[in-house]
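K.L.:
Here's the feature list from Swiss-Prot:
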- ASP740: active site, proton acceptor (ACT_SITE)
- 329-433: domain 'Fibronectin type-III 1' (DOMAIN)
- 439-530: domain 'Fibronectin type-III 2' (DOMAIN)
- 614-876: domain 'Protein kinase' (DOMAIN)
- TYR589 to Glu: No significant effect on kinase activity and loss of binding to VAV2 and VAV3. Inhibits EFNA1-induced vascular assembly and RAC1 activation in endothelial cells, no significant effect on kinase activity, significant reduction in phosphorylation and binding to VAV3; when associated with E-595 (MUTAGEN)
- TYR589 to Phe: Inhibits EFNA1-induced vascular assembly and kinase activity (MUTAGEN)
- TYR595 to Phe: Inhibits EFNA1-induced vascular assembly and abolishes kinase activity (MUTAGEN)
- TYR595 to Glu: No significant effect on kinase activity and loss of binding to VAV2 and VAV3. Inhibits EFNA1-induced vascular assembly and RAC1 activation in endothelial cells, no significant effect on kinase activity, significant reduction in phosphorylation and binding to VAV3; when associated with E-589 (MUTAGEN)
- TYR736 to Phe: Inhibits EFNA1-induced vascular assembly and RAC1 activation in endothelial cells. No significant effect on kinase activity. Loss of binding to PI3-kinase p85 subunit (MUTAGEN)
- ASP740 to Asn: Loss of kinase activity and binding to VAV3 (MUTAGEN)
- TYR773 to Phe: No significant effect on kinase activity. Significant reduction in phosphorylation (MUTAGEN)
- LYS918 to Ala: Strongly reduced binding affinity for INPPL1 SAM domain (MUTAGEN)
- TYR931 to Phe: Inhibits EFNA1-induced vascular assembly and RAC1 activation in endothelial cells. Inhibits kinase activity. Loss of binding to VAV3 and PI3-kinase p85 subunit (MUTAGEN)
- LYS957 to Ala: Strongly reduced binding affinity for INPPL1 SAM domain (MUTAGEN)
- ARG958 to Cys or Lys: Abolishes interaction with INPPL1 SAM domain (MUTAGEN)
Amino acid sequence: MELRAVGFCLALLWGCALAAAAAQGKEVVLLDFAAMKGELGWLTHPYGKGWDLMQNIMDDMPIYMYSVCNVVSGDQDNWLRTNWVYREEAERIFIELKFTVRDCNSFPGGASSCKETFNLYYAESDVDYGTNFQKRQFTKIDTIAPDEITVSSDFEARNVKLNVEERMVGPLTRKGFYLAFQDIGACVALLSVRVYYKKCPEMLQSLARFPETIAVAVSDTQPLATVAGTCVDHAVVPYGGEGPLMHCTVDGEWLVPIGQCLCQEGYEKVEDACRACSPGFFKSEASESPCLECPEHTLPSTEGATSCQCEEGYFRAPEDPLSMSCTRPPSAPNYLTAIGMGAKVELRWTAPKDTGGRQDIVYSVTCEQCWPESGECGPCEASVRYSEPPHALTRTSVTVSDLEPHMNYTFAVEARNGVSGLVTSRSFRTASVSINQTEPPKVRLEDRSTTSLSVTWSIPVSQQSRVWKYEVTYRKKGDANSYNVRRTEGFSVTLDDLAPDTTYLVQVQALTQEGQGAGSKVHEFQTLSTEGSANMAVIGGVAVGVVLLLVLAGVGLFIHRRRRNLRARQSSEDVRFSKSEQLKPLKTYVDPHTYEDPNQAVLKFTTEIHPSCVARQKVIGAGEFGEVYKGTLKASSGKKEIPVAIKTLKAGYTEKQRVDFLSEASIMGQFSHHNIIRLEGVVSKYKPMMIITEYMENGALDKFLREKDGEFSVLQLVGMLRGIASGMKYLANMNYVHRDLAARNILVNSNLVCKVSDFGLSRVLEDDPEATYTTSGGKIPIRWTAPEAISYRKFTSASDVWSYGIVMWEVMTYGERPYWELSNHEVMKAINDGFRLPTPMDCPSAIYQLMMQCWQQERSRRPKFADIVSILDKLIRAPDSLKTLADFDPRVSIRLPSTSGSEGVPFRTVSEWLESIKMQQYTEHFMVAGYTAIEKVVQMSNEDIKRIGVRLPGHQKRIAYSLLGLKDQVNTVGIPI
């Protein structure tokens, strides 16, 4: 009677469920249990037991369902099989189930054998087997768990909770198939079973037509069917681009297209067609842009024009786009002046009045020199020096130096732009200047005394041949009535017989055959006083004494430090990184196993949550203690729901399992850090017991990286590593050892934030930073564990650092398995022999060096997590430091097999080779492109790999690097290539 009551309540909900259904894409239904109204006659096993067809009436219409509810009879194995279903064109089918499940706690005594799930199976066949039923023919699709269960109060109120689940199966290869439902002790009513496949409808997208296509998947790793489209009239595939492709998903939906069609030159897009450009408009290339109006200084265009011709006197530079106005050369520069400064001339001018309509104005300066005696002239670029290159000036001034005296110079300044080279005429102005003097000498004081001044000077080397003597004029400052003159052929002079402590004005002038050259500026130099001379002697003596004292003090300090350092080296190890004892944590972790009653630890460190605040939505995995669900948690305000992950403790648990389950929650509850998984709370007073944590959308780091192979920048990967290191630094500061640090135990959220999780193997450290915890047994993850932890089962934060180095390698290889296919015994032997994981491909040198530091055999020489965070912060702040890549040998790093047999014989087939490197999804790509034999494959280039359709950078590199080893093997055995 209870089942019929359940059926009646479900019938009330059935109509609402049908009204809410909405199909995606174009669905082709193969089986619809509800529509057949009980006429299908499905097979039950064992016959007459278990599943039963029931009928209820709603709105004078019969409603049919299959139900089973043998919850108190011990172990159950009840099967319900559909009739044989012809699959038509389908390769992948969708199975939609609508059902209800009753809460096991609603039965008297809790029904210890009661379950709340059932199993879904399928079997393929080319013929209908009739009533012949064999379990071994069926393959399990999934365990079906309800999102909502019908509890006692719901059942009494006839408020039955209806669940809807959908699964996809494929690819199918036989003519038809069966579905089967296995009951293992649940109270289930199956109201609807609908099986269908999908088609992508005919579509016009981005100027390309795509035909109606059956929604199929190429393979499990490539669930999209690629469909080629055809361009509409006057549309073309862009040069060097890909033709229009759309991907038909297994859901019957078109994804964003790859490649495109563009309206050709002279045509523009109007809705879903290409139309010729109107007169006066043009389009120069196939693109998405519309036709453009002809620019200034062009002639009117005709319909469908691809360009507009320039008016007479106007031009386009080769690099000018056709959309740019036609332009002309500029006029000459304005207001050119030449200002002489000894052997220099400064040329100044202003921009031309007419720029020709362009902004790329540059100036070119040429020089001509003339000898006054003969009147001969010639170019002078080789003998003069410009302040900047003279033929591509953007400024409106330039200084010309090294000019010869008594010479006439003419300078021409030409204005040019991008079209000046298309005409023969020039636009320039000239300025002339006569140089009558040499450049002024540069004077400096070399030495002085109470009665003398030693003065030196210099002039340009090019002018020294014209100077025959130098004239030095000097006088006392303030005496305008007398002065002294000394002449010399050299570049220095000592002025004697001067008064002590007196300032003199000194000027040097060059004398040439033609007359006086330019004079230097007047310098003020002062002789020493008699007291100053004596003081200098005293100061000199004091300085020597001070120097001697400093030398003696330095020697003493050196000896003292040498002795102290020697004692330090004799008493302690040479630790290269910071000492953790310098920073004591503000908070210390408490081991929940020290509590006699684990409930006390739960009460102290966690928040108890009532199960009514938690909603389980779907199974996302299975943990050590039970199933893991994605669900929601009502906030304390009761209005907002947040997504959470829910770990459940399975029925029939032992006391040890209960203690370990609650201890993990007590451990997590003590941590609060951005890079540690956050505990929301626990359900410990109701069954099933639950641990509720924040929900991490991208799941485990290793699986996430394998799915996103090659999609992240190096900076993003280093950012992930920095987050993990920050979390481990926090744990180390709390005197806490993780013991199982690996990429599989790092969770990633939607913002790529990485958080440390899984504290099942973790243990506490004592107050001493170098204390260890010795385990009493249990499995150790060999590939991630430090050698001292493997050999002596002693774990420290230093052993966590070793594991962190392995995580770094996993991240940089996008989730490759450490040490590949080596056995655990081979891994331990290799590590003890000094082998370390080789450089990942495209790994920055600084990152690999940090890995090697983490893998130091002596644990005291490994960096602390604080050091690692600091190093990664510096690398992130200076991204250029990540551009230097470590040396990489693909045949060592990837260790992809290049032969199929032990005797070094190359792979016999291309598919065998691709399967060995886990790239079998590209087998069809190689076959279609004509690479059907190994001899052809080894001739492929990187461009060939891209051309056949391998688009992911990580997959391109994996195939390319495997080819290197393959070529070596082929050459070794002498196969011609």
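Placed from the backbone N, Cα and C atoms, the Cβ positions cover glycine too.
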K.L.:
Can you figure out which of TYR589, TYR736, ASP740, LYS957, ARG958 (the mutagenesis positions) comes closest in space to TYR595 (mutagenesis position), comparing Cα atoms?
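P.N.:
Given the candidates TYR589, TYR736, ASP740, LYS957, ARG958, the nearest one is TYR589.
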K.L.:
Compute the C-alpha separation of ARG958 (mutagenesis position) from LYS918 (mutagenesis position), stating it in Å without decimals.
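P.N.:
A Cα-Cα distance of 9 Å.
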K.L.:
Just counting, how many other CB atoms are there within 10 A of the CB of LYS918 (mutagenesis position)?
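P.N.:
A count of 12.
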K.L.:
Could you round the CA separation between TYR931 (mutagenesis position) and LYS918 (mutagenesis position) to a whole angstrom and send it over?
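P.N.:
So the Cα of LYS918 (mutagenesis position) lies 18 Å away from that of TYR931 (mutagenesis position).
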K.L.:
In which DSSP state, out of helix, strand and coil, do we find ARG958 (mutagenesis position)?
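P.N.:
Its secondary structure by DSSP: helix.
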K.L.:
On the 0 to 100 scale, where does the mean pLDDT of the domain 'Fibronectin type-III 2' (439-530) fall?
P.N.:
87
K.L.:
Whole-number Å distance between the CA of LYS918 (mutagenesis position) and the CA of LYS957 (mutagenesis position)?
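P.N.:
Rounded to the nearest whole number, the Cα-Cα distance is 13 Å.
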K.L.:
Express the distance between the Cα positions of ASP740 (mutagenesis position) and LYS957 (mutagenesis position) as a whole number of Å.
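P.N.:
Pair distance, Cα basis, whole Å: 31 Å.
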K.L.:
With DSSP helix as H/G/I and strand as E/B, how many residues of the domain 'Fibronectin type-III 2' (439-530) fall in helix, strand and coil?
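P.N.:
For the domain 'Fibronectin type-III 2' (439-530), the helix, strand and coil counts are 5 helix, 51 strand, 36 coil.
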